[in-house]
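To start, the structure itself, in C-alpha cells.
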Amino acid sequence: MSFLGGFFGPICEIDVALNDGETRKMAEMKTEDGKVEKHYLFYDGESVSGKVNLAFKQPGKRLEHQGIRIEFVGQIELFNDKSNTHEFVNLVKELALPGELTQSRSYDFEFMQVEKPYESYIGANVRLRYFLKVTIVRRLTDLVKEYDLIVHQLATYPDVNNSIKMEVGIEDCLHIEFEYNKSKYHLKDVIVGKIYFLLVRIKIQHMELQLIKKEITGIGPSTTTETETIAKYEIMDGAPVKGESIPIRLFLAGYDPTPTMRDVNKKFSVRYFLNLVLVDEEDRRYFKQQEIILWRKAPEKLRKQRTNFHQRFESPDSQASAEQPEM
C-alpha cells in the first residue's frame, strides 16, 4: 500500500510504499487547523522498511542528480519560532550515488529497530512529528517529498495506583472532602470519585468537575502556557446540604486526550488536571486543582506479543507539586 500523493515534478513522481503497508494499523491525528489526518502507526523500537519508487512521467527524459537518499526524522517545531526546528532523530540511507536516471526505478530501504522516544503530538504552540523524507539532490533545486508517520508511546505502571483524597474549604463557610479512585488513568479509563460535604454555610448553586490540559512550551522567562478545558462534568445543580455525598463518573474515551508528556527534549510538556469548581449564588467561583497522569495502554493483542514496554513517565510522586488555588 503506497502513501497517498507523491511529488509531481516536471519529470518524475516520488512515492514510498511500506513493506507491511497492507497490514499495518493506521491512526488519526488532528492538525493545528482542526483537520484530521490518517497515517501509519508505529511504536518505539519497531523497524521501518519499504521501497522508494521513482516513476518517470515523461519517457525519454533524463534526470541528472547528485545522489538520492531517504531519512527517518523525528522533529519538534515551535509554532512561534518556526525557523528553529529541532531534530531529535535523523537516520539517513543513501539510495543512489550521483548519476543519471533515464527510467523508473525502485530502491529498497530499512531502518532497523528505530528509537522513537516520544509520542507524536500537535498542540496549540508545538508539533512533534515523525516522517520519512526522500531527497533527490540536484545542482539547483532538490526534489523533496515527506511522508508523515504517527508514533504512540505505550506505558506500564505498577499495581500500586494510589487514590487522591483531600479536604478543602473556606474557614467556617464551606468544608468538603473529595476523592478520586486513582492518580493515574489510561486514555480509555473512567475517573470515579465522590464529593462529600462536611460543612455548608454558603449557598452553592452549581458544581462541576473539569479536565484541564496545560501545554507548557519554552524554558525560563520565555515559557508559554496554553490552558484548554477538555471535558466538563456537572456534579450537581442546586444547593447541597451537610452530609450529602455525590458520586463522580467521567469517561475519558469520549474526549480523546493525549498522554501526559513531561519535559519532552527540554522543549515542552503536556499536563492534565482535575479542576473542581463551585459557584455560589453571588456567582463567586471556588476551585481546587489536582494533577493526574494520563498514559496510553497497549492494545490487548500487543500486550500478548510484547512483554516489555518503555515507560516514558516518571512516578508522579517525584514531580513538583502542581499549582493549587485555594478554595
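The backbone N, Cα and C atoms fix where each Cβ goes, and this holds for glycine too.
Reduced to three states, the DSSP call for Asp44 (mutagenesis position) is coil. Record note (Swiss-Prot) on the mutagenesis of Asp44 to Ala: Decreases interaction with SNX27.
Among the mutagenesis results in Swiss-Prot, Leu154 to Ala has the note: Decreases interaction with SNX27. The residue drawn here is the original one. In the three-state DSSP assignment, the secondary structure recorded for Leu154 (mutagenesis position) is coil.
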How long is the line from the C-alpha of Asp44 (mutagenesis position) to the C-alpha of Leu154 (mutagenesis position), rounded to the nearest angstrom? 8
